[in-house]
Amino acid sequence: MGSLERSKKKAQVWKKAVIHFSLCFVMGFFTGFAPAGKASFFSNFETTSYTSTKSPIPPQPFENATYTQHSLLNRTLINSQSQAPAPAESREAEGETRSLSEKEDENQVKVTPRGLVIVVTPIITKDRYKNVLLRRMANTLRLVPPPLLWIVVEKHSDGEEKSSSTMLRKTGIMYRRIVFKEDFTSLESELDHQRNLALRHIEHHKLSGIVHFAGLNNIYDLDFFVKIRDIEVFGTWPMALLSANRKRVVVEGPVCESSQVLGWHLRKINNETETKPPIHISSFAFNSSILWDPERWGRPSSVEGTKQDSIKYVKQVVLEDDTKLKGLPAQDCSKIMLWRLKFPTRTRLST
């Protein structure tokens, strides 16, 4: 009995030893596959969650996709300063950047705003073609680059007032319509009255621009409205007179060299003693400030008859001050940019 008990105890001891050895072997085997360090399951979980929250955010670009010489230089300076910062080099870089920016500002094209063109159009009451010619003039002025102000002067009429006003509103042109009620027996008196009304309106509101009188039977080269914006005080140009019954063209206007006026083309001379040549109302333009600020151009501020007959005053000033009169176009004053038509009607059209 004693030998059997001893053999059983020895067998149990061996079993325990084998079990302990197996457990130690398994733990050592799996421990060898584990990474070196203090990472744990929880630390791995935190790292994974942090990366997942940051990954959807796209990287921010350093600069725009458009590159210039100035931007590339700035990038090089930033990299060099980050690698080896030095106060002297940073100051030199700032000086170079400022000089480059100043050069770029100088090279930029300076855009100057266009001056206002004020077109005055009187309408003859008895002209049977006035609606057609008014629409044709509107189609021409619509092609002129802004700013442009169209002042239309006509006699008040209940029947035709609505039609002309509606037509002017549909043109898309900035306009002002002036009406009068006076009756005139002379065509020239009616036209002068309408022009004086327009000039008083310009003077009262101090509209600053270049004033041009455009008759309804005028035909324009669109370059004409570009050239008159260059007028400082007074400007003049040649004008061609056309007639349906005559096979010839008569030219009126200045004779000039470059932009200097030397003489005038005269259609006819009624009085040889007349020293001042006649000038057509549509063959000159002037700065509107001569009306409400004459002292700016060396003219007296108060002249008798100026308020009553402004158109006569303007013509007188244009012909008297030759030094401020500029021929257009400046390069070739003989170029025709304005034509005036005469229609074969019993009613005389605007002049």
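Count begins at 1; order follows the chain as displayed.
Cβ from N, Cα, C; glycine included.
The Cβ neighbour count for Trp150 (mutagenesis position), using a 10 Å radius and every protein chain shown, is 22. Reduced to three states, the DSSP call for Trp150 (mutagenesis position) is strand. Per Swiss-Prot, mutagenesis Trp150 to Ala is noted as: Complements irregular xylem phenotype of irx9 mutant.
Looking at Swiss-Prot, you'll find the mutagenesis Gly215 to Trp noted as follows: Complements irregular xylem phenotype of irx9 mutant.
Under its mutagenesis entries, Swiss-Prot includes Glu252 to Ala with the note: Complements irregular xylem phenotype of irx9 mutant.
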